[in-house]
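A quick write-up on the structure given underneath.
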Amino acid sequence: MSGPRSASPPGCAATRGGPEHRAAWGEAEARANGHPHAAGGATRGCSKKPGGAVTPQLQQQQQQQQHEQQHEQQQHEQQQHVQQQQRLAKRWRGDDDPPLGGDDPLAGGFGFSFRSRSAWQERGGDDCGRGSRRRRRGAAGGGSSRAPPAGGGGGPAAAGGAEVRPRSVELGLDERRGRGRAEPEPEAEAGAPGGDRGARDGDGPAGPGACCRALLQIFRSKKFPSDKLERLYQRYFFRLNQSSLTMLMAVLVLVCLVMLAFHAARPPLRLPHLAVLAAAVGVILVMAVLCNRAAFHQDHMGLACYALIAVVLAVQVVGLLLPQPRSASEGIWWTVFFIYTIYTLLPVRMRAAVLSGVLLSALHLAIALRANAQDRFLLKQLVSNVLIFSCTNIVGVCTHYPAEVSQRQAFQETRECIQARLHSQRENQQQERLLLSVLPRHVAMEMKADINAKQEDMMFHKIYIQKHDNVSILFADIEGFTSLASQCTAQELVMTLNELFARFDKLAAENHCLRIKILGDCYYCVSGLPEARADHAHCCVEMGMDMIEAISLVREVTGVNVNMRVGIHSGRVHCGVLGLRKWQFDVWSNDVTLANHMEAGGKAGRIHITKATLSYLNGDYEVEPGCGGERNAYLKEHSIETFLILRCTQKRKEEKAMIAKMNRQRTNSIGHNPPHWGAERPFYNHLGGNQVSKEMKRMGFEDPKDKNAQESANPEDEVDEFLGRAIDARSIDRLRSEHVRKFLLTFREPDLEKKYSKQVDDRFGAYVACASLVFLFICFVQITIVPHSVFMLSFYLTCFLLLTLVVFVSVIYSCVKLFPGPLQSLSRKIVRSKTNSTLVGVFTITLVFLSAFVNMFMCNSEDLLGCLADEHNISTSRVNACHVAASAANLSLGDEQGFCGTPWPSCNFPEYFTYSVLLSLLACSVFLQISCIGKLVLMLAIELIYVLVVEVPRVTLFDNADLLVTANAIDFNNNNGTSQCPEHATKVALKVVTPIIISVFVLALYLHAQQVESTARLDFLWKLQATEEKEEMEELQAYNRRLLHNILPKDVAAHFLARERRNDELYYQSCECVAVMFASIANFSEFYVELEANNEGVECLRVLNEIIADFDEIISEDRFRQLEKIKTIGSTYMAASGLNDSTYDKVGKTHIKALADFAMKLMDQMKYINEHSFNNFQMKIGLNIGPVVAGVIGARKPQYDIWGNTVNVASRMDSTGVPDRIQVTTDMYQVLAANTYQLECRGVVKVKGKGEMMTYFLNGGPPLS
């Protein structure tokens, strides 16, 4: 094929001299939108209910609803259309223009794009050397008209051109196609990872059974099914568990020391028992040292935990067997302490914690039963003890399960964030490779920066153009390609082109050339881009020689007489992209035009060069006169001296041999042969052998060995490996010191604290329920062991009703469907607000605490010592336990009758008030959403109030109990018949023991609360970092995807990015009925000139960019959603419709009518541009319909193309057309005429390659009804 092709500047001979080559111009984007088209318009009606007849009234209502919905849809589409017009008008309309309204003749029908009159007048022809108003326009517009410096990869500032409108419009991004994401719920809290996982309106359980299962589900935690994942989880929390274990050992040492002190304070001393307690302290201290050594491993954690449980059991047994006044209530406090700390601070699984808690409880009950079997009140004490131990175990479970679930959930969410990040990273790398295979890195990076940058609403679009001097441009055309294509099927044609251009791409990489575009059977590339090279002319000549050699192989294999015609010229180029959609990297300049004509005026199998190129070759090649002017009018007109390469000189042969030898040595040193190049090699899997050239590295290509190894890895293993490295690398101490305050445990950064405070704990209802359960246990304990009173029953009933109401309102959040809206709203306000939930939690804990000791005020508070002293007429200091036994009142622990003549009942077991207060402290620890400082303040308040009550108004209650317990333990049978009081054990007074044990509990619970909150905050911080990294990667991925979808059709990009596709899978499809349009500005070549005043033609390209941008905005309108922009070549705009199932309307042919409407809209738009820019651009448009073949060719730089007779004829309709007219074929005429479009017959037109054809002019759309 011969004739020039327009790949160079707008207005080169391509728009006129080579229309036959436009058949292969293509890069169509298949619409993947959410607007499926139905023939005849979309109708939405009400569906008929099954089983019922449709009455006429119902039919009428349905029809009315359909009409109303259609009317609303039309209004919505009209509103979108007006908004699109307003966006377009921002640049074209001036203050003196009439407003866009119903009376404006230019506002109806097609919705024009208006530009400011002053902007066009001041630019007009000046920017192309026709006046002196350009500088005024630049000053008024606030931007420079200069092109960005060569090699610049900056953002908007680097380009200097004026930015335009929001970035979604600036970069040609179709917003209506990106609305798949759901809008966030208005009441949902934002900004915190983890978010609100609670129930929402409209979701949640549907019945009471499901609601109960949902409540039970929050306390379930299972081992991960994968052993590897479970080990990662253990590693994830190993340091925290190690810290928790050390903390537990410290508090156990404290408890053992307290037990030793209590035993040492009361004679007689038993050294064996003291030795066991001291040995336990020593063992725990040794274990604490070992657990904090660097050699302590994750596998040692379980062994240390079970060893500690064994030590606790030994201490439990020894503590209960110590000589003391026997009592079934002795040892309850440390048993409760041991049980709870095993659940909360010991990092063991639930089964081990439950077994340990049950065993400790059983040991206490068994030893108490054996030692106090003769007590007639033992049953009440044992029942109370069972209730206390049961409550402790339940609270332990309620604390252990949510904590473990939270930890496992935090681990799982962190892993999911990392998994999503790595997945996004892999996809992003694929997108980067695909993107950078189409656009050079500096252009792609600048576009992505502009997407992310906030842009001002300015007059003109940014133009991505850079100027490069001293480059060589090569054009190569396959002579005889038409006969080759005629012998191939659609698949064979795609495979042949793919194989051929894959070889050319490989040769271009080896010869340091950058392939620009493939135009049908024409291939052109540039050397000296993106990085300048001194040997750019040599590279192009060598590339041409290799291409001629490669085509000879095709000739031998196929038997078809095909050959290459190569033309080369050296000079200056402008490179970049134009328009808003379907970008393709291209070059423009008069030198590119000349190179194009050098190929057209060349000879088959020869390299045709200009004198400029010859001057760069330094005599390394033998040449002969080319006489190009004899074969090409352009060369003759411009008196271009040309030459044909004969052969390279001996010097050049030696240099080439040396380079080849070095390449072989480098290949051998790598250790394997380069892979065979074939068409089936996907473009991003092939990097031209074993190495990547410097130019390709600059364009984003990686080493194939590293990439293949990366892609072959299992994604799950990759996630686990990455997480393992991150776990090993993170430092808990460093994170705490950098981000968290030491005592308050608040984040140092206010934003972090704000995000953390917005987290919603959807287990709040379970916390309230657990605290209410503690209240019930306290009630049962008090009812069992404390004398009954009306006040007791009324107070407990009141508290029960209040707590039931609180539990009811809190649990509604997890069962939203069962209750009315106001209750749901109240529950959400409580649960979703940290302040409200904290206040409700404090209220609940207060009720539980009051229920623990308020009955104390109903007990007899008389001083038993004083009564006995008066009875025996002795001083109170001489009263002992034997006086109790000798009292005439027959006092005993089991007697609830008031003594000393008072009517108030006797509460002989006041220590159970203390144990109830301990249970209320445990209820305080259940509320995980309350901060550790808040818990500390609350627990100190509880301790202070209770200790004041014990030590001041009700101290005699505890003194009396001490005396009665001692008396009850005296064995008078061993007195040998004497009247003396036998020797008996003494005990530390309860009024001394009570503050100590409560302080120990407060300390342990505070340490646990600090550990829980510290763990939660560190998990939040780590997960936040993982989430932010994931979001950054997703944001980068979104930028790449938006750019990528603006270059390749979405289905084509998805095809190449799919991991599961085969390497030998080509992309091609046959389309049954496609409408194709070519629209060219016929006289743009007259407008384009390269002068110093217009920045060597850049300002002319800026004008073309604005025109193409207007066309791109028009094709983005919703009514043209069936259309696809294929590409722009110079000043020619190519579009098609019906390329996929979502845009092809087989019955209604609406995709054909849409393309005809679009063509008329372009004509009207061009007229208006001429009116306001004082230019006289003339547009010719050609339309045709028929079958096409769509596919992707090019291994290194994929290019979506459409081929077929339909495309060829559409191109001929443009090239043979008349300025300012739309020419259509007979097939197109039949479809449009059947839809009442206004057409007129032009007559018979001679078309190259087709002979004579009857054609028609499209004058207008259907008449308005």
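In case you wondered, yes, glycine gets a Cβ from its N, Cα and C as well.
Nothing has been swapped: the model has the original residues at all the noted spots.
Listed features, source Swiss-Prot:
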{"type": "BINDING", "residues": "D477, D521", "note": "Mg(2+) 1 binding site"}
{"type": "BINDING", "residues": "477-482, 519-521, R565, K1127, 1201-1203, 1208-1212, K1248", "note": "ATP binding site"}
{"type": "BINDING", "residues": "D477, I478, D521", "note": "Mg(2+) 2 binding site"}
{"type": "DOMAIN", "residues": "1075-1214", "note": "domain 'Guanylate cyclase 2'"}
{"type": "MUTAGEN", "residues": "D477 to A or N", "note": "Almost abolishes enzyme activity. Abolishes enzyme activity; when associated with A-521 or N-521"}
{"type": "MUTAGEN", "residues": "Q487 to E or A", "note": "Does not affect inhibition by G(i) G alpha protein GNAI1"}
{"type": "MUTAGEN", "residues": "E492 to A", "note": "Decreased inhibition by G(i) G alpha protein GNAI1"}
{"type": "MUTAGEN", "residues": "M495 to A", "note": "Decreased inhibition by G(i) G alpha protein GNAI1"}
{"type": "MUTAGEN", "residues": "T496 to A", "note": "Decreased inhibition by G(i) G alpha protein GNAI1"}
{"type": "MUTAGEN", "residues": "E499 to A", "note": "Increased inhibition by G(i) G alpha protein GNAI1"}
{"type": "MUTAGEN", "residues": "D521 to A or N", "note": "Almost abolishes enzyme activity. Abolishes enzyme activity; when associated with A-396 or N-396"}
Length of the line joining the Cα atoms of I478 (Mg(2+) 2 binding site) and D521 (mutagenesis position), in Å:
6
Closest of D477, R565, I1202 to E492 (mutagenesis position), Cα positions, recorded positions only:
I1202
Expressed to the nearest Å, what is the distance separating E499 (mutagenesis position) and I1202 (ATP binding site) at their Cα atoms?
17
Name the one residue among T496, R565, I1202, V1209, R1212 whose Cα is closest in three-dimensional space to that of D477 (mutagenesis position); these are the recorded positions.
R565
In Å, rounded, how far does the Cα of D521 (mutagenesis position) sit from the Cα of R565 (ATP binding site)?
11
Tell me, how many other CB atoms lie within 10 A of the CB of E499 (mutagenesis position), whichever protein chain they belong to?
19
Let me know how many other Cβ atoms fall within 10 Å of the Cβ of D477 (mutagenesis position).
28
Can you name the residues of this chain that are 6 or more positions from V1209 (ATP binding site) yet have a C-beta less than 8 Å from its C-beta?
N1184, G1186, T1225, V1247, K1250, M1253
Would you report the average pLDDT that the model assigns to the domain 'Guanylate cyclase 2' (1075-1214)?
88
Which one of the mutagenesis positions (E492, D521) has its C-beta surrounded by the most other C-beta atoms within 10 angstroms?
D521
What kind of secondary structure is D521 (mutagenesis position) part of, going by DSSP in three states?
coil
Please report how many Å separate the Cα atom of T496 (mutagenesis position) from that of R1212 (ATP binding site), as a whole number.
25
Taking 10 A as the limit, how many CB atoms besides its own sit near the CB of R1212 (ATP binding site)?
27
Under DSSP, is R565 (ATP binding site) helix, strand or coil?
strand
